[in-house]
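Enquirer: This is the structure I want to talk about, given as structure tokens.
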Amino acid sequence: MFRCWGPHWGWVPCAPTPWLLLSLLVCSAPFGLQGEETRQVSMEVISGWPNPQNLLHIRAVGSNSTLHYVWSSLGPPAVVLVATNTTQSVLSVNWSLLLSPDPAGALMVLPKSSIQFSSALVFTRLLEFDSTNASEGAQPPGKPYPPYSLAKFSWNNITNSLDLANLSADFQGRPVDDPTGAFANGSLTFKVQAFSRSGRPAQPPRLLHTADVCQLEVALVGASPRGNHSLFGLEVATLGQGPDCPSVNERNSIDDEYAPAVFQLNQLLWGSSPSGFMQWRPVAFSEEERARESALPCQASTLHSTLASSLPHSPIVQAFFGSQNNFCAFNLTFGAPTGPGYWDQYYLCWSMLLGMGFPPVDIFSPLVLGIMAVALGAPGLMFLGGGLFLLLRHRRYSEYQSIN
């Protein structure tokens, strides 16, 4: 209803009706009145034993709650997210147990009774497809090459990339075993950033964030593809909600000021709000400048249940949740067989938000509100003016008295 499929890669504007504009304006108005919460956010690398380990803890303290995000590249890159109803909750790490074959119980948020929500997200594999003979929108988008297991990557020491001023840190990795030299000049980077207040990043897709979220930016740079038209993707796994998987939905908007020609926002929700959520726009970029010309479509497969034994093992997920868990997985693929692609500059970047509480809701920008006011106001003024004209004309004729 809000988008049309363009000739090259994505969505182009469709003309909405005035009634649609009015309904969207009315529906979005309450969200524009919601308050913004500021949190005291700290970011630290938890010291490992006996050697430094990549365990990043983000603690966001609000007026009566605390959010914990624990990111790690022990095994595949993963994050454990925990929301508590106290400002005093703390993270406890048992390093000797965490680095053991059975790390269950090594990671805790105390007091346990304060935990209101917890889940995890694991980035298990880097996917690559040969899209030479693939059709638009096909799933999978071509013949798959053997995937790269992210549990078999070597990751940098994140202490060297820790930026406390911007509340960010980079996990940068390469395969431990790279017989073809595909990553000789390349790397895969997971950039994590936290926020103490609401706002938008300077670069597209400029997702609206609050103090309740972290942003993850995934960048594949300089790696040699195994084909002339390779498409890349990520396999993502999360904990199921009992026997069921989290829900995935799409939200549409007529406002594309912050992400030109992209009118859709995808959401993964763990249960009903307020709980946890993952948000992203279905767009990636093949150039560092992230102009519209370098935009790539991002497609998500259906979320499905999967066996834990089929996924790379995540020590921090087992450390917090134990070994008996139901997992759900889905794939994200970036690009299409035609148009711009990773092959242009050997660059791919995609962003998402991960948070707890109520997902951020976009309100209409001043520019779009002005356009809507004109679109809705002009017909109304014409109708009002026409009515006044007819009324005055009727009164003029009714006051006329014949001289006879």
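Heads up, residue numbers simply count up from 1 along the chain you see.
Every residue gets a Cβ built from N, Cα and C, even glycine.
Modelled residues match the original; the substitutions are not represented.
Dumping what Swiss-Prot says about this protein:
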| type | residues | note |
| --- | --- | --- |
| MUTAGEN | N85 to A | Reduced glycosylation |
| MUTAGEN | N94 to A | Reduced glycosylation |
| MUTAGEN | N133 to A | Reduced glycosylation |
| MUTAGEN | N166 to A | No effect on glycosylation |
| MUTAGEN | Y400 to A | Abolishes lysosomal localization and results in mislocalization to the cell surface. Localizes to lysosomes when expressed with wild-type MFSD1 |
Enquirer: Have a look at the mutagenesis positions N85, N94, N133 and say which one has the shortest Cα distance to N166 (mutagenesis position).
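Expert: Nearest listed residue in space: N85.
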Enquirer: From the Cα of N94 (mutagenesis position) across to the Cα of N85 (mutagenesis position), what is the distance in angstrom?
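Expert: Cα of N85 (mutagenesis position) to Cα of N94 (mutagenesis position) measures 24 Å after rounding.
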Enquirer: Sorted by position, what residues of the same chain at least six away from N133 (mutagenesis position) have a C-beta under 8 A from it?
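Expert: Correct list: G142, K143.
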Enquirer: Can you check which residues sit near N94 (mutagenesis position), meaning Cβ under 8 Å from its Cβ, same chain, 6 or more apart in sequence, and list them in order?
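Expert: Listed in sequence order, they are G105, A106, L107.
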